[in-house]
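For reference, the structure is listed below as structure tokens.
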Amino acid sequence: MAVKKACEMFPKSLIEDVHKWGCMKQTGVSLRYMMEFGSKPTERNLLISAQFLHKELPIRVARRAIELQTLPYGLSDKPAVLKVRDWYLESFRDMRAFPEIKDSGDEKDFTQMIKAVKVRHNNVVPMMALGVNQLKKGMNSGNLDEIHQFLDRFYLSRIGIRMLIGQHVELHNPNPPLHTVGYIHTKMSPMEVARNASEDARSICFREYGSAPEINIYGDPSFTFPYVPTHLHLMMYELVKNSLRAVQERFVDSDRVAPPIRIIVADGIEDVTIKVSDEGGGIARSGLPRIFTYLYSTARNPLEEDVDLGIADVPVTMAGYGYGLPISRLYARYFGGDLQIISMEGYGTDAYLHLSRLGDSQEPLP
């Protein structure tokens, strides 16, 4: 079997160690804790952070490696999934081989090692998409719920691993931008992020269609709160891109001017909520349950079937294989928020992105 062959690349002792660490308890971290702890990146704090990651990251990586070996319907045997599983095993091996962190020299070496781990895992999402696509061809849709639940757990865990590594690495930046603590912006303007994401999405729309609907943004431009701008940009880009495409395709042959996309930013006591509204014709009610799945996209997969699995630069993109909405919802949920879609077939769609303003939600730990 392919799984057995792949495992033979790694010593039996490593596989046993993976199972041992995969049974250990994970420790969740809140946005507020990351912000407060990282606000003083002293040598001592960086040492404490590295010591925590030295114990925590192998647990999280081991859990995913075990799950990648035991997927249903033969998904574990797909070449793309085997490649991802090998990345996780290699990263686990590197982390476990790293000695106890005792001083700042150890901490700096550890930071370089986990930076390399993060780079190794850059293409996990498109590679897993390729594996699922290889599996999907021979399955009926009734068997895909279990795969979907696995992918939710897997990608949520990946967001957490990359956040922990990225936050620690970024704390070493000798010249951090104003009001930033690692990846976190303590005074992030959701209006500004929404504007930047909208401009990026419109440029893609112009490239594909030659024109793009207007986007109007409403809210208090002076309002700020602590959040991770890269996460919000990713979510807003996906929502706006979907709305632009829907409106553009609905009005492409119409004499009417395409109506604008409307973005409203509301700052509540518990949540910051961003609504993205379009008049792109909406989604049929029968199709709504499928918009958050990874498995029913009608768009063309940008990854070619004959991709060389030895090459590390598979194109990193979410466009084309239907991962934008489910991944965006996971990013929202990672820090205690959510994403809801309400559609009116024949008119348009409203997307509600809820972001926890309190910042004290523990990471969800799948």
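From the backbone N, Cα and C atoms, a Cβ is placed for every residue, glycine too.
In Swiss-Prot this protein carries:
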BINDING   238-245, ASP278, 297-298, 320-325  ATP binding site
DOMAIN    122-359  domain 'Histidine kinase'
MUTAGEN   HIS121 to Ala or Gln  Reduced autophosphorylation and slower kinase activity toward the mitochondrial pyruvate dehydrogenase complex (PDC)
MUTAGEN   HIS168 to Gln  Reduced autophosphorylation and slower kinase activity toward the mitochondrial pyruvate dehydrogenase complex (PDC); when associated with H-121
MUTAGEN   GLU238 to Ala, His or Gln  Reduced activity
MUTAGEN   LYS241 to Ala  Reduced activity
- Euclidean distance between Cα atoms of GLY324 (ATP binding site) and GLU238 (mutagenesis position), Å: 6
- Task: Let me know the DSSP-derived helix, strand or coil state of HIS121 (mutagenesis position), please.
- Result: coil
- Message: Distance check, please: Cα of HIS168 (mutagenesis position) against Cα of LEU244 (ATP binding site), rounded to an integer number of angstrom.
- Response: 36
- Measuring Cα to Cα, tell me the gap between GLY324 (ATP binding site) and LYS241 (mutagenesis position) in whole angstrom. 10
- Message: Give me the CA-CA distance between LYS241 (mutagenesis position) and HIS121 (mutagenesis position), in Å, as a whole number.
- Response: 26
- Note on the structure: Within 10 angstroms of the C-beta of GLU238 (mutagenesis position), the count of other C-beta atoms across all shown chains comes to 26
- Message: Applying a 10 Å Cβ distance cut-off over all chains shown, what neighbour count does HIS121 (mutagenesis position) have?
- Response: 20
- State which of the following mutagenesis positions has the fewest other Cβ atoms within 10 Å around its Cβ: HIS168, LYS241. LYS241
- Query: From the Cα of HIS121 (mutagenesis position) across to the Cα of LEU244 (ATP binding site), what is the distance in angstrom?
  - Reply: 31
- Message: Test of understanding: give the count of other CB atoms lying within 10 angstroms of the CB of GLY324 (ATP binding site).
- Response: 22
- Message: I'd like the Cβ neighbour count for LEU244 (ATP binding site), meaning other Cβ atoms within 10 Å of its Cβ, all protein chains included.
- Response: 25
